[in-house]
Amino acid sequence: MQIFVKTLTGKTITLEVEPSDTIENVKAKIQDKEGIPPDQQRLIFAGKQLEDGRTLSDYNIQKESTLHLVLRLRGGIIEPSLRQLAQKYNCDKMICRKCYARLHPRAVNCRKKKCGHTNNLRPKKKVK
């Protein structure tokens, strides 16, 4: 039977499979066509992520069904300079003592009307 695999770029891949094929086999066929390693592939059908050991018939995937291919996210270490920039952006803030608005680091007055644009500010507490 024929099924379709739609990638995030919008490209549609056509695969010839059997209902008894496992998800691993489908991922191997995608690797043959697209060169994406199976360990980086995630297949979605009807809002569910498909598990490697199961078959197409387990998920009731029939002829001309469309699977969605997304790539697995990889975690890692942030470069130190980017980490400092992110920390500066997220942590170096001033907080209004009346309305708790987050303001830029050099703020003198609050930008919110509800506290009367008070100048009663404090630095944001640092996370330990």
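Glycine is treated like the rest: Cβ placed from N, Cα and C.
None of the noted substitutions appears here; every position holds its original residue.
Swiss-Prot lists 1-76 with the feature domain 'Ubiquitin-like', giving sequence analysis as the kind of evidence. For the mutagenesis result Lys48 to Arg, the note given in Swiss-Prot is No effect on HLTF-mediated polyubiquitination of PCNA. In Swiss-Prot, the entry for mutagenesis Lys63 to Arg states: Abolishes HLTF-mediated polyubiquitination of PCNA. The structure shown retains the original residue. Listed in Swiss-Prot as a mutagenesis experiment, Ser65 to Asp is described as follows: Phosphomimetic mutant that binds and activates PRKN. One mutagenesis experiment named in Swiss-Prot is Ser65 to Gly, and its note says Phosphomimetic mutant that can recruit PRKN to mitochondria. Here Swiss-Prot describes His68 to Gly as a published mutagenesis experiment; the accompanying note says: Loss of DTX3L-mediated polyubiquitination of histone H3 and H4. Experimental mutagenesis is annotated in Swiss-Prot for Arg72 to Lys, with the remark: No effect on ADP-ribosylation, when associated with K-74. While the structure shown retains the original residue, Swiss-Prot records the mutagenesis experiment Arg74 to Lys with this note: No effect on ADP-ribosylation, when associated with K-72. Annotation of the mutagenesis experiment Arg74 to Gly in Swiss-Prot: No effect on ADP-ribosylation. Annotation of the published mutagenesis Lys98 to Arg or Ala in Swiss-Prot: Abolished methylation by SMYD5, leading to decreased translation initiation and protein synthesis; the original residue is retained in the structure shown.
Known features from Swiss-Prot, placed on the structure.
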residue	record	Cβ neighbours (10 Å)
Lys48	mutagenesis position	9
Lys63	mutagenesis position	9
Ser65	mutagenesis position	17
His68	mutagenesis position	17
Arg72	mutagenesis position	9
Arg74	mutagenesis position	6
Lys98	mutagenesis position	14
DSSP-derived helix, strand and coil totals, residue by residue, for the domain 'Ubiquitin-like' (1-76): 18 helix, 25 strand, 33 coil
Shortest C-alpha distance to Lys98 (mutagenesis position) - which of the mutagenesis positions Lys48, Lys63, Ser65, His68, Arg74: Arg74
Rounded to the nearest Å - Cα separation of Ser65 (mutagenesis position) and Lys48 (mutagenesis position): 14
Euclidean distance between Cα atoms of Arg74 (mutagenesis position) and Lys63 (mutagenesis position), Å: 32
